[in-house]
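Quick look at what Swiss-Prot annotates:
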BINDING   Cys5, Cys8, Cys29, Cys32  Zn(2+) 1 binding site
BINDING   Cys21, Cys24, Cys50, Cys53  Zn(2+) 2 binding site
VARIANT   Asn64 to Ser  In strain: FVB/N
VARIANT   His91 to Gln  In strain: FVB/N
VARIANT   Ser94 to Gly  In strain: FVB/N
VARIANT   Pro157 to Thr  In strain: C57BL/6
Amino acid sequence: MESRCYGCAVKFTLFKKEYGCKNCGRAFCNGCLSFSALVPRAGNTQQKVCKQCHTILTRGSSDNASKWSPPQNYKKRVAALEAKKKSSTSHSQSLTHKDQAIAERLARLRQENKPKSVPSQAEIEARLAALKDEVQGPIPSTQEMEDRLAALQGRVPPSHTVRPAHQAPDTRTQAQQTQDLLTQLTAEVAIDENCQPRASASLQNDLNKGAARSQRTNSQGQASQSLEEEKYKLLAEAAVELQEENTRQERILALAKRLAVLKGQDPSRVTLQDYHLPDSDEDEETAIQRVMQQLTEEAALDEASGFNIPEKPAPGSRAQPCKAEMEGPQAEEEELPWCCICNEDATLRCAGCDGDLYCARCFREGHDNFDLKEHQTSPYHPRRPCQEH
C-alpha cells in the first residue's frame, strides 16, 4: 500500500516528502505539519506537530461531551436504521428460517433496484462555479522548473551558466577573404600615414628642426640605396641560378647521349624530354646521381629483356670454363668460406637454413632433433681460383 499523508491523503513523492508529528507519530506532508508547539514527549521543546495535536497542546483537553458528539445527520441516519431493524426483527419473529432468508434477499434486491440520486442542474452549476472560484497558484515557467531540477540534482542552474556566443560560419570564398584582408591592411596603413604628420608637426616646432630635416633626408636616401642594392643582388642571384640550371641540363643530356652510344642507339635522338629533370631546389650532385640511377635501371631492364644488347664474341681458349666460373661469383658478392657462427672453416651447407655454411660442431649444436631429420645438407668445398696454362 502506498504511503499517504494522514491529513490530506496525498502521495509522498520526491517533491512531497514524508514528515512525522512529534506528538502523535502519524505521517504528514510539509503543508499539514506547519504548526509548532511544546511537546512533553520531546522534553518540552518546540517541535513540528499536526493541527489536532497543536489544538490539544495549546488549549488543553475539554471534557465537554458535546464537543465530540457526532453531527445531527449521522444521528438521524443511525436512528432510522435502528428503527428499521426493530421493525424487521418484530416482523421476522413470526416467520420461519427459510422465510426470513427470502425476505432478506427481497429487501436486498429492492435496495439495489432503487434509482440513484441524480444531482440537479442547479447543483451541477453550483459545483462548477465553486471549482472555477478556487484560487490556483501561478504555474511555474519552464526556466523555473529547469532551475529547480538542476538544484535537486546538484548541478549549476541553466540560467546561471554563461552561454557561448554564437559565431556565424564564414561563407566567404578564399578570394573574398584575401580581398578583405588587403582592404584591412590598406586601411591600417592609411591610419598610420595620417598619424605621421602629427609627429612631423611636433618636429617642426622644435628649435633643431633643420637638423631633423637633414636626418630625415639622409635616412630616406639610405633606404632607397639599400633597396637598389637588394634589387641588384636578387638579379645577380637569379642569373647565377639560371646559368647553373643550363649547365646541369647540358651535363644530363651529355650523360644520356653517352649511355645511348653504349646501348647502340642513335645519340642524336636523345632529348631532355625523355628523362625526368630535377627540381631547381635539388643539389647538382644529387640530381646527377638520381639521373644516373634512372639510366642504370633502364639499362638493367634492357639487359634483362635482351633488347638491343650486342652479342659477345665466342672465346676460343681452354680457359673459358674458368672465366665463366669466375664471372658469376665476382659479379655478385663473394661468398665467405667459413662457418656463419664460429668463423671456422665450413664443411657442409644446410639447404633448410637458406644455404648457410656450418662446421660440424656448430651444425649439431644449432639444430635440434627435428631439424637434424628434416634439414638436408651437402658437403661444402671452398672454390679455389683457377690458374691459366
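Along the chain as shown, the residues are counted starting at 1.
Even glycines carry a Cβ here, placed using N, Cα and C.
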Helix, strand or coil at Cys8 (Zn(2+) 1 binding site) [DSSP, three-state]: coil
Where Cys32 (Zn(2+) 1 binding site) falls in three-state DSSP terms: coil
Close recorded positions near Cys32 (Zn(2+) 1 binding site), where close means Cα within 10 Å, chosen from Cys24, Cys50, Cys53, Pro157: Cys50
Cβ neighbour count within 10 Å of Cys29 (Zn(2+) 1 binding site): 21
Rounded Cα-Cα span from Cys29 (Zn(2+) 1 binding site) to Pro157 (variant position), Å: 27
Binding-site residues: Cys8, Cys24, Cys53 - member with fewest neighbouring CB atoms within 10 Å: Cys8
Listed binding-site residues (Cys21, Cys32), ranked by Cβ neighbours within 10 Å, top entry: Cys21
Euclidean distance between Cα atoms of Cys29 (Zn(2+) 1 binding site) and Cys21 (Zn(2+) 2 binding site), Å: 10
Listed in sequence order, residues not in Cys21, Cys24, Cys50, Cys53 with Cβ within 8 Å of the centre of the Zn(2+) 2 site Cβ atoms: Lys22, Asn23, Gly25, Arg26, Phe28, Leu33, Val49, Lys51, Gln52, His54
Rounded inter-Cα distance in Å - Cys50 (Zn(2+) 2 binding site), Cys29 (Zn(2+) 1 binding site): 10
Among Cys5, Cys50, which are binding-site residues, the residue with the most C-beta atoms within 10 angstroms of its C-beta: Cys50
Where Cys24 (Zn(2+) 2 binding site) falls in three-state DSSP terms: coil
Cβ-centroid neighbours of Zn(2+) 1 site Cys5, Cys8, Cys29, Cys32, 8 Å, sequence order: Arg4, Tyr6, Gly7, Ala9, Val10, Lys16, Phe28, Asn30, Gly31, Leu33
